[in-house]
Amino acid sequence: MDDISPSELKTILHSKRANLYYLQHCRVLVNGGRVEYVTDEGRHSHYWNIPIANTTSLLLGTGTSITQAAMRELARAGVLVGFCGGGGTPLFSANEVDVEVSWLTPQSEYRPTEYLQRWVGFWFDEEKRLVAARHFQRARLERIRHSWLEDRVLRDAGFAVDATALAVAVEDSARALEQAPNHEHLLTEEARLSKRLFKLAAQATRYGEFVRAKRGSGGDPANRFLDHGNYLAYGLAATATWVLGIPHGLAVLHGKTRRGGLVFDVADLIKDSLILPQAFLSAMRGDEEQDFRQACLDNLSRAQALDFMIDTLKDVAQRSTVSA
């Protein structure tokens, strides 16, 4: 059999890549031609390989550094790099402004333009952008219903949600979003549903009283896991938008002027359906962050979350003349 040179190997499609990394207190560098992260324990350094060809995004938290050579290799492999705070918290906080994640996207000049052209075809029209936002919310609701009621893995793990109460919450939200006259009402309804879902999840896992804390200020396990898991969703969302060549600033719901708003729009497609229940399950089990993170990654992979994000973006983008 003839040898195959590295240049002849096929690139793994982003939607089929298996890895998403969140790292803290380590150095990312190139060692022996491979991208690795290094952790120090006393006088010893441990080197861990990052399979960049099978990785979608890399989130760097507190105490991390990365070399220019590593950034070059990650960009070449199409891996998005995001800088965030520790434990899945905002990178910077200043008065009213939080920078959730500062993204460095691979600067390939060969990104597709088809979806960008279709996206801007409706984006400048307020009403069409509202219709697109409704489409995102419909997809979110269907994902919540499917995951919470039909995911056997969640059910076997002990997530015993009240099916009737969930159905009522989803139906109420569906009616409200169809009647929402503007983006502000849609955002209000999104927050209202999330509050109901938090209550249902707390009841399903017997967590007790729960209040969602903002900006990483929560001290209880469920709040910490929610913050951490949401950043994994941001990583996939940033990858999905970059793959299709749609800039992160072209949001349909989270504000035209909010930095990276489209990433939050896309992440919301799966946060409540996949991250939220796992946060409560892991909190009740007493999981460590690494255990929770792995459970989330398993959920995201099993549910083909990145495929779902990309397909939803395509569906909206292809409606150049979006109609209600």
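Glycine is no exception: its Cβ is also placed from the backbone N, Cα and C atoms.
Noted in Swiss-Prot for the protein shown:
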MUTAGEN   E190 to A  Protein is unstable
BINDING   E190, H254, D268  Mn(2+) binding site
MUTAGEN   N223 to A  Slight decrease in endonuclease activity
MUTAGEN   H254 to A  Protein is unstable
MUTAGEN   D265 to A  Considerable decrease in endonuclease activity
MUTAGEN   D268 to A  Almost complete loss of endonuclease activity
> Going along the chain, which residues six or more apart from D265 (mutagenesis position) have their CB under 8 A from its CB?
Replying inline: A133, F136, A237, A251, V252, L253, H254
> If you measure N223 (mutagenesis position) to D268 (mutagenesis position) at Cα, how many Å is it?
Replying inline: 17
>> Suppose we draw a 10 Å sphere around the Cβ of H254 (mutagenesis position). How many other Cβ atoms does it contain, all chains included?
In response: 21
> If one measures from the C-alpha of E190 (mutagenesis position) to the C-alpha of D268 (mutagenesis position), what distance in angstrom results, rounded to a whole number?
Replying inline: 9
> Within the chain of D268 (mutagenesis position), which residues six or more apart in sequence place their C-beta under 8 angstroms from its C-beta?
Replying inline: F136, R140, E190, L253
> Neighbourhood of the Mn(2+) site (E190, H254, D268): other residues with Cβ within 8 Å of the Cβ centroid, in order?
Replying inline: F136, Q137, L187, L253, F264, D265
> So for E190 (mutagenesis position), how many other CB atoms are inside 10 Å of its CB?
Replying inline: 22
>> So if I draw a 10 Å sphere around the Cβ of N223 (mutagenesis position), how many other Cβ atoms end up inside it?
In response: 20
